Amino acid sequence: MPPETATNPKDARHDGWQTLKRFLPYLWPADNAVLRRRVVGAILMVLLGKATTLALPFAYKKAVDAMTLGGGAQPALTVALAFVLAYALGRFSGVLFDNLRNIVFERVGQDATRHLAENVFARLHKLSLRFHLARRTGEVTKVIERGTKSIDTMLYFLLFNIAPTVIELTAVIVIFWLNFGLGLVTATILAVIAYVWTTRTITEWRTHLREKMNRLDGQALARAVDSLLNYETVKYFGAESREEARYASAARAYADAAVKSENSLGLLNIAQALIVNLLMAGAMAWTVYGWSQGKLTVGDLVFVNTYLTQLFRPLDMLGMVYRTIRQGLIDMAEMFRLIDTHIEVADVPNAPALVVNRPSVTFDNVVFGYDRDREILHGLSFEVAAGSRVAIVGPSGAGKSTIARLLFRFYDPWEGRILIDGQDIAHVTQTSLRAALGIVPQDSVLFNDTIGYNIAYGRDGASRAEVDAAAKGAAIADFIARLPQGYDTEVGERGLKLSGGEKQRVAIARTLVKNPPILLFDEATSALDTRTEQDILSTMRAVASHRTTISIAHRLSTIADSDTILVLDQGRLAEQGSHLDLLRRDGLYAEMWARQAAESAEVSEAAE
């Protein structure tokens, strides 16, 4: 499992060995013997496949020697045919073992990648709201997407391309040493070293060229999209020629970079072919010379040629393999960087669950700000009695919505305490805390699923009867009944297929399914028209019965019947009392009420 605090790796982005070391437990899980057996089985298939491949040139050599030395006699023909059949069987066996290896290992690779992705996803849900507000959602999901896609390919190349090639190279060196001596061994080793060094050097250069090409491609696309999105502005100012020139400049830069990238590939292919063919020509010339001296046979020529061809065939892809492994390690490291991200708001060790008998809420001298250089709440203190209806109002920026975020413990206050039923919320589990709270926000976001799913989301395992009861309580049951598909009606992405009032009723029903003792309405009607607002307010009043309710509001008319109204001003409690008490004081609340009443009167006069 991922650590609860960051491990502060030196540099996960570039430390490939450290990244592989961290991934090893996913590939060799201590708690899954079946997957470990699959890994062993895949390795066994690799070894059997490579052993078969290494045996093929021997069969090829024996068949050729039988044909050239036997003079067509029946025994020689029989031997030659036998080795030809052995060669064919060996090739089939090589393909068989390779595919069996893939079949055996596929589950290992997929499970390892899945478990890593699951750990990253779980970690993301543990991170604070600050992290998610600071990072783009698409950026985070892209890290997971790239990581899961590249890990599988990287593992394939590491385990089934690089490792078998190293095994084959070692075996070829031993075979050449035993059969032909030091000269051919030295030439082969030097050629492989030159091949690998050249491929790595040119591939590094090509990677930089490719990155530049991709960056310029993005710039060209961005300029085109920006220009077309601002079509009217371009026309207003007659700037078509300027836009065309800007796009042409970006497209030209991209084309130049693309040409360099493709030319570099040609250079890589030429360099690789030069090294391989120099070795092949030298090795075969040396073998032909040995044949002319009577030391070697025609079969030895075929033997050497076949081994070198088999050896360099996987090396032909070395450039792509190197890039893929390099990118895979970077993508995997990015996933580990997410896992290593510090959890800002965490449960204290052995934290108990919150037990709510009397759902009171207390803010005790709370000091908080989203940034250390900007304090939002300045020693805020107030108490919400169990079963009461309390409203929080104030000018924009007074810290009203911050109270809801602190109560849900999306952030911890710098100083002071927040208590529910006398228990400090920082000392109880976050799961139990949030189970005691329900919220209907200003913009209720729904999942891209059915109405039934969104209502039942309030509590895991909610029954259909509970969903029906919640829909009736939120006064949306009749609307659902009129829909052709009823509860199975899709709401669309973020609930866009529903009106604002319908979305709010679904959100209220979802909260009713949760059935928390404390309810928060965070400007739940501010985005609705007046008629819909009144309907929703009636529903909210019914829902709030027998619960502790905190309503954060901008329009004062929606909370005038609250038991207590808290008036915030610049992060401090300026006033508190009932609606009539606050009007009699003629303070900030009375000023806000008079201003909103005047604005409402102006709107009414304009409508008439």
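Positions of Cβ are set from backbone N, Cα and C atoms, glycine also.
Don't look for the substitutions in this one, it keeps the originals.
Taken from Swiss-Prot, the feature domain 'ABC transmembrane type-1' covers 39-327.
DSSP assigns Tyr195 (mutagenesis position) to a helical segment in the three-state reduction. Packing around Tyr195 (mutagenesis position) is summarised by its Cβ count: 21 other Cβ atoms lie within 10 angstroms of its Cβ, all protein chains included. A mutagenesis experiment is reported in Swiss-Prot for this position, Tyr195 to Phe, and the note states: Strongly increases basal rate of ATP hydrolysis.
In the three-state DSSP classification, Asn269 (mutagenesis position) falls within a helix. Annotation comment: Swiss-Prot describes Arg206, Thr207, His208, Leu209, Arg210, Asn269, Ile270, Ala271, Gln272, Asp316, Met317, Leu318, Gly319 as glutathione binding site.
For the mutagenesis of Asn269 to Ala, Swiss-Prot gives this note: Increases basal rate of ATP hydrolysis and abolishes stimulation of ATP hydrolysis by glutathione. The structure shown keeps the original residue. Annotation for Asn269 (mutagenesis position): no same-chain Cβ neighbours under 8 Å separated by at least 6 residues are found.
In sequence order, Tyr195, Thr198, Thr199, Leu315, Asp316, Gly319 constitute the residues six or more apart from Gln272 (mutagenesis position) in its chain with CB-CB distances below 8 Å. Record note (Swiss-Prot) on the mutagenesis of Gln272 to Ala: Abolishes glutathione-dependent ATP hydrolysis.
For the published mutagenesis Gly319 to Leu, Swiss-Prot gives the following note: Abolishes glutathione-dependent ATP hydrolysis. Reduced to three states, the DSSP call for Gly319 (mutagenesis position) is helix.
Summarising the annotation, Swiss-Prot assigns domain 'ABC transporter' to 361-595.
In three-state terms derived from DSSP, Pro395 (ATP binding site) belongs to neither a helical nor a strand segment and is classed as coil. Under the heading ATP binding site, Swiss-Prot lists Tyr370, Gly394, Pro395, Ser396, Gly397, Ala398, Gly399, Lys400, Ser401, Thr402, Ile403, Ala404, Arg405.
For the published mutagenesis Glu523 to Gln, Swiss-Prot gives the following note: Abolishes transporter activity. When secondary structure is read from DSSP and collapsed to three states, Glu523 (mutagenesis position) falls in the coil class. Taking the Cβ of Glu523 (mutagenesis position) as reference, residues of its chain lying under 8 Å away and at least six apart in sequence are, in sequence order, Ser401, Pro441, Gln442, Ile552, Ala553, His554.
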If you draw a 10 Å sphere on the Cβ of Pro395 (ATP binding site), how many other Cβ atoms land inside?
15
For Ile403 (ATP binding site), just give me the three-state DSSP call.
helix
Please compare the binding-site residues Arg206, His208, Arg210, Arg405 by how many other CB atoms fall within 10 Å of each one's CB, and tell me which has the fewest.
His208
Round to the nearest Å and give the CA-to-CA distance linking Arg405 (ATP binding site) with Arg206 (glutathione binding site).
49
Just to confirm: which same-chain residues, 6+ apart in sequence, have a Cβ under 8 Å from the Cβ of Ile403 (ATP binding site)?
Phe363, Leu377, Leu380, Ile392, Ile550, Ile552
Quick one: what's DSSP say for Tyr370 (ATP binding site), helix, strand or coil?
coil
Take the Cβ of Ser401 (ATP binding site) and count every other Cβ within 10 Å, whichever protein chain it belongs to.
16
